[in-house]
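J.: Right, I'll just put the structure down here and ask away after.
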Amino acid sequence: MGGKWSKSSVVGWPAVRERMRRAEPAADGVGAVSRDLEKHGAITSSNTAATNADCAWLEAQEEEEVGFPVTPQVPLRPMTYKAAVDLSHFLKEKGGLEGLIHSQRRQDILDLWIYHTQGYFPDWQNYTPEPGVRYPLTFGWCYKLVPVEPDKVEEANKGENTRLLHPVSLHGMDDPEREVLEWRFDSRLAFHHVARELHPEY
């Protein structure tokens, strides 16, 4: 009656199949690579460093050896709604991002840390493009980017102790709108996908 692989009683297979069936879907708003991970369980040939900016960025980070000297400690997976909410609250409890001035370099460091420790591909932390408050495209991520008042930026840059390369001193050079932004926790973003309402095209 068939080979040993034709039987459903292969040790452990029913548990693996059930685990695959119960895998959480990727959160709304994640990138193409995370969609591949959700659908196929791996990065497909349609997403390479040549065709996908997130893959190219990650490859460059690994080649430069900046950031973290370790390889991912867990399997690669897409960011899910539950994981985004949990990560947001974890960072809030640890006091990690609240009020921290945003820069692309700081976002890259956060993405690399999460990639290496949690296995989430770094294409999930994207924000709406307009000036003003930037809302996360990934549903469940509870940090939005809020412009810092110009007088606070000027106050931070007064005196002799100003650090020229600190993100607040760069006056928004990383930002297309030239705004100085800070991460701000907003628990309502776990229940209300503002980015989807403002930009249904994403």
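Glycine is treated like the rest: Cβ placed from N, Cα and C.
None of the noted substitutions appears here; every position holds its original residue.
Model, not experiment: these values are computed from the prediction.
Not my notes, these are from Swiss-Prot:
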- Trp57 to Arg: In Nef*4; complete loss of Nef-induced CD4 down-regulation (MUTAGEN)
- Asp108 to Ala: Complete loss of Nef-PTE1 interaction and Nef-induced CD4 down-modulation (MUTAGEN)
- Asp111 to Gly: Complete loss of Nef-PTE1 interaction and Nef-induced CD4 down-modulation (MUTAGEN)
- Leu112 to Asp: Complete loss of Nef-PTE1 interaction and Nef-induced CD4 down-modulation (MUTAGEN)
- Asp123 to Gly: In Nef*4; complete loss of Nef-PTE1 interaction, Nef-induced CD4 and MHC-I down-regulation and enhancement of infectivity (MUTAGEN)
- Asn126 to Ser: No effect (MUTAGEN)
J.: Given the mutagenesis positions Trp57, Asp123, Asn126, which lie close to Asp111 (mutagenesis position), meaning Cα to Cα within 10 A?
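T.: Close mutagenesis positions: Asp123.
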J.: On a count of neighbouring CB atoms within 10 A, which of the mutagenesis positions Asp108, Asp111, Asp123 is highest?
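T.: The largest 10 Å Cβ neighbour count belongs to Asp123.
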J.: Can you count the other CB atoms that lie within 10 A of the CB of Trp57 (mutagenesis position)?
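T.: Taking all protein chains shown, Trp57 (mutagenesis position) has 16 Cβ neighbours within 10 Å.
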J.: Measure from the CA atom of Trp57 (mutagenesis position) to the CA atom of Leu112 (mutagenesis position) and give the result in Å, rounded to a whole number.
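T.: On Cα coordinates alone, these residues lie 10 Å apart.
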J.: Specify the count of other C-beta atoms within 10 Å of the C-beta of Asn126 (mutagenesis position).
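T.: Other Cβ atoms within 10 Å of Asn126 (mutagenesis position): 18.
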J.: May I ask for the distance between Asp108 (mutagenesis position) and Asn126 (mutagenesis position), taken between their Cα atoms and rounded to an integer number of Å?
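T.: Each residue's Cα considered, Asp108 (mutagenesis position) and Asn126 (mutagenesis position) end up 12 Å apart.
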J.: Could you state the CA-to-CA distance between Asp123 (mutagenesis position) and Trp57 (mutagenesis position) to the nearest Å?
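T.: Here the two Cα atoms lie 10 Å apart.
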